[in-house]
Structures are given as structure tokens and as C-alpha cells.
Amino acid sequence: MPSEKTFKQRRTFEQRVEDVRLIREQHPTKIPVIIERYKGEKQLPVLDKTKFLVPDHVNMSELIKIIRRRLQLNANQAFFLLVNGHSMVSVSTPISEVYESEKDEDGFLYMVYASQETFGMKLSV
């Protein structure tokens with residue numbers, strides 16, 4: 001069972017900065033993304049991992065399809081993705097643009113997902 005602690009709670013700021021430095025050094029065309037289930041989410045499963053290296057040319061709709069597939073959701077199940085705790089992002093936006101505008105000070109791009117429009121904003125496919 002995955003930990004109830006968030007990625008930021010499990011790794012120190014210094015560890016996260018070093019993780020990003022190594023990732024960007026070894027994979028310069030990949031975006032380091034942390035995707036976690038919204039803390040109040042009950043219907044959607046927890047992902048088997050939280051850290052993803054997303055090719056920088058991928059757009060948000062492709063990323064959503066990948067996450068939906070990993071969660072094994074059917075077409076009728078609602079799925080909303082929130083970037084950096086507050087942002088609604090167009091599904092046609094490349095992940096590289098989202099990363100540049102929304103990355104955390106540690107260098108990761110953080111996202112949470114839920115089955116409802118819990119956030120007041122939504123990104124759905």
C-alpha cells in the first residue's frame with residue numbers, strides 16, 4: 001500500500017533538488033513530474049508510483065490518457081487533474097510549457113488527480 005505521506009513529506013527539499021538535477025542531467029528531454037491522488041479522493045485508486053519522467057513534447061491530453069490508463073479507468077469514470085495545487089491548464093498545452101510556468105522551487109512539476117471537480121477548477125478529458 002502506498003504511503004499516505006506526500007512526496008514532499010517523504011523527501012527533503014535538498015533531496016528533491018538533487019533528484020531533479022540528476023534527472024535533468026541524465027534525461028534532458030524529460031520533464032520530472034509528481035502525480036498524486038487528491039487527499040480527499042475516495043473513488044479513484046492510488047497510482048503505483050508518483051514520479052514520472054514525461055517527454056517534453058507530450059501535451060496535457062496525452063498525459064491524462066497515460067494516467068487514466070495506469071489507473072485502469074473506463075471511459076465513463078470522471079478524472080480531473082490539477083497542476084501545482086491551483087492551475088487549470090489547456091489539454092493542448094505541451095508539458096514543457098506547463099513545466100516552465102508551474103514548476104515548484106525544487107524543480108518538480110506537481111499534479112493531483114481526483115474523480116470530482118473538488119478544486120473549483122478542472123482539467124478533464
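The backbone N, Cα and C atoms fix where each Cβ goes, and this holds for glycine too.
This is the original sequence, none of the listed changes applied.
Under its mutagenesis entries, Swiss-Prot includes Q26 to K with the note: Increased interaction with WDFY3/ALFY, no effect on SQSTM1-binding; when associated with Y-27 and D-57. Quoted from Swiss-Prot, the note on the mutagenesis of H27 to A is: Decreased interaction with Legionella effector RavZ. Listed in Swiss-Prot is the mutagenesis experiment H27 to Y, annotated as follows: Increased interaction with WDFY3/ALFY, no effect on SQSTM1-binding; when associated with K-26 and D-57. The mutagenesis experiment I35 to A is recorded by Swiss-Prot, whose note states: Decreases C18 ceramide binding. Quoted from Swiss-Prot, the note on mutagenesis experiment F52 to A is: Decreases C18 ceramide binding. For the published mutagenesis H57 to D, Swiss-Prot gives the following note: Increased interaction with WDFY3/ALFY, no effect on SQSTM1-binding; when associated with K-26 and Y-27. For the mutagenesis result R70 to A, the note given in Swiss-Prot is Abolishes interaction with TECPR2. Under its mutagenesis entries, Swiss-Prot includes Q116 to P with the note: Abolished delipidation by ATG4 family proteins. Here the residue is the original one, while Swiss-Prot reports the published mutagenesis F119 to A with the comment Impaired localization to autophagosomes.
Taking Cβ-Cβ distances under 8 Å and a sequence separation of 6 or more, the neighbours of H57 (mutagenesis position) in its chain are T29, P94, I95, S96.
Checking the mutagenesis positions (Q26, H27, F52, R70, Q116) against I35 (mutagenesis position) with a 10 Å Cα-Cα cut-off leaves F52.
If you take the C-beta of R70 (mutagenesis position) and look for same-chain residues 6 or more apart in sequence within under 8 angstroms, you find L47, D48.
Note: Q116 (mutagenesis position) has non-local neighbours A78, F80, i.e. same-chain residues 6+ apart with C-beta under 8 A of its own C-beta. Counting other Cβ atoms within 10 Å of each Cβ, the mutagenesis positions Q26, I35 show the lowest value at Q26. Annotation note: R70 (mutagenesis position) sits in a helical segment as assigned by DSSP.
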